[in-house]
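Residues annotated as UDP-N-acetyl-alpha-D-glucosamine binding site in Swiss-Prot, with experimental evidence given as evidence: G17, K59, H249, R326, K331, T383, 403-411. Under mutagenesis, Swiss-Prot gives G117 to R with this note: Forms monomers. No change in activity. In Swiss-Prot, a mutagenesis experiment is listed as K136 to S, annotated with the note Decrease in activity. Per Swiss-Prot, mutagenesis N180 to W is noted as: No change in activity. Quoted from Swiss-Prot, the note on mutagenesis experiment H249 to A is: Severe decrease in activity. What Swiss-Prot says about the mutagenesis result for R326 to A is this: Loss of activity. K331 to A or S appears in Swiss-Prot as a published mutagenesis result, with the remark: Loss of activity. In Swiss-Prot, the entry for mutagenesis E403 to A states: Loss of activity. The structure shown retains the original residue. Experimental mutagenesis is annotated in Swiss-Prot for E411 to A, with the remark: Severe decrease in activity.
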Amino acid sequence: MKKIFMMVHELDVNKGGMTSSMFNRSKEFYDADIPADIVTFDYKGNYDEIIKALKKQGKMDRRTKMYNVFEYFKQISNNKHFKSNKLLYKHISERLKNTIEIEESKGISRYFDITTGTYIAYIRKSKSEKVIDFFKDNKRIERFSFIDNKVHMKETFNVDNKVCYQVFYDEKGYPYISRNINANNGAVGKTYVLVNKKEFKNNLALCVYYLEKLIKDSKDSIMICDGPGSFPKMFNTNHKNAQKYGVIHVNHHENFDDTGAFKKSEKYIIENANKINGVIVLTEAQRLDILNQFDVENIFTISNFVKIHNAPKHFQTEKIVGHISRMVPTKRIDLLIEVAELVVKKDNAVKFHIYGEGSVKDKIAKMIEDKNLERNVFLKGYTTTPQKCLEDFKLVVSTSQYEGQGLSMIEAMISKRPVVAFDIKYGPSDFIEDNKNGYLIENHNINDMADKILQLVNNDVLAAEFGSKARENIIEKYSTESILEKWLNLFNS
């Protein structure tokens, strides 16, 4: 029986895009009676709560499991020990003896030596979490992190107050992994699996060992690496029979064009395509570009699975233009604000609702203020219910400069919301038929984009017609059956 392991650095409740596509893929494979689970390599003390939240929100299928390198060794340690490590908690409490507590605010206290007045510790508590920082010569030297009053991690700090060493503890308080951290760049150095008495050169070596333990070396074992940073972990295992695939979810070009510079991680995946079973990209245009740019053959086009949900029952007549994405430079939300300015000058009734978080949010907020657009452009923050937000939009706009596919645009079209997007690599031209189910705009032509938005917000019949055709096109182009068939053909080839 086939079993699929999909790899990514981390999972979290506020991850979209690639993570959502992995969740959808897992569900579709499970529906086809092929277990498809997710493997992560980061450390989170609250992963149990994160997985519960993802499943409760309906993002992650109830059948999908998450395997994690730290959880694996933690469980071994849990099974090895029967009693709590009382010495650990005694060690911590002894350091707080003979101190004076000064409460700074609710849940925050500082501790001073009762004899010398020396600053000893800082404690911050919340409902379920607590941290204790210990100081020496007024400099932080250690932090103990607790969840539900149990220590799960200790961090050691250098003289510059940067983490240089970490220790991880099991449910009973016993250390199971410790590792050196490069204080300058955060890179993981020598790692010690205390529970197994093993030493590893770095995090890569540890994760390779873990994958070899987790995944049986059989043709029915299928590894799909979605996270580009995790690819070396899969690539370097000694599996001879298990299948290995890399997936590229983004444009592989370094810049907003195709001048020849490539992203380092994606380039590494592509250059090693012939040494694994294959590399998957999401659009045929990207596959053809890669074949022209690199001396490789094992490149395949398979779209993300698209979740076809019911269309909204009502058509939005209010003049609301929507946008949902990470607020990062590649999305060029600054251009969206310039478009909004042009639109509002001609029709002050139009509103722009922008959902997302990211590094450029403060810059965008200032642009909105500087252009006096506060009554028309609204930053709504991160949303856990994008489909509900789509129901409020009359149309969706994208100023993104490059995509792997453009899943958020596809989701809008499923909801019968026409999309106005710059014609960039890769994605929009695959599913937007200009002047039939949306508009493809010459990149950076903000005047044309503004004009097309005005046409749609002021013509209910046209917007509804485009929206209906958009949904029909997506359902026809991205059927679950055809996408699943491509994967199965690849596995069986």
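Note that Cβ sites are derived from N, Cα and C of the backbone, with glycine treated the same way.
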Say we define neighbours as other CB atoms within 10 Å of the CB. Which of the recorded positions N180, Q405 has the fewest?
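With the recorded positions N180, Q405, fewest surrounding Cβ atoms within 10 Å: N180.
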Which residues does R326 (mutagenesis position) neighbour through Cβ under 8 Å, counting only same-chain ones at least six apart?
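For R326 (mutagenesis position), the qualifying residues are G16, G17, G356, E357, G358.
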Highest CB neighbour count within 10 A among the binding-site residues L407, M409?
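Counting every other Cβ within 10 Å of each candidate, the maximum falls on M409.
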Mind giving me a neighbour count for G117 (mutagenesis position)? Other Cβ atoms within 10 Å of its Cβ, every protein chain shown.
9
Of G117, K136, N180, H249, Q405, M409, which recorded positions come within 10 Å of K331 (mutagenesis position), going by C-alpha to C-alpha distance?
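Taking G117, K136, N180, H249, Q405, M409 one by one, none has a Cα falling within 10 Å of K331 (mutagenesis position).
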Of the mutagenesis positions listed here (K136, N180, H249), which is spatially closest to L407 (UDP-N-acetyl-alpha-D-glucosamine binding site) when Cα positions are compared?
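Closest by Cα: H249.
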Work through the recorded positions one by one (G117, K136, M409) and name whichever has its CA nearest to the CA of E403 (mutagenesis position).
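Closest by Cα: M409.
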Which mutagenesis positions (G117, K136, N180, H249, E411) fall within 10 Å of Q405 (UDP-N-acetyl-alpha-D-glucosamine binding site) by Cα distance?
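H249, listed in sequence order.
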Taking Cα atoms as reference points, rank the recorded positions K136, H249, M409, E411 by distance from N180 (mutagenesis position) and give the first.
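For N180 (mutagenesis position), the closest Cα among K136, H249, M409, E411 is found at K136.
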Out of E403, E411, which of the mutagenesis positions is least crowded by other Cβ atoms within 10 Å?
E411
Kindly assign K136 (mutagenesis position) to one of the three DSSP-derived states: helix, strand or coil.
strand
Would you identify which of the mutagenesis positions K136, H249, K331 has the most other C-beta atoms lying within 10 angstroms of its C-beta?
K331
On a C-alpha basis, identify the one among H249, M409, E411 that is nearest to G117 (mutagenesis position); the candidates are the recorded positions.
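If we rank H249, M409, E411 by Cα distance to G117 (mutagenesis position), first place goes to H249.
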Cα-Cα, whole number of Å: M409 (UDP-N-acetyl-alpha-D-glucosamine binding site) versus H249 (mutagenesis position)?
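Here the two Cα atoms are 15 Å apart.
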When DSSP is mapped onto helix/strand/coil, what comes out for K331 (mutagenesis position)?
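It is helical.
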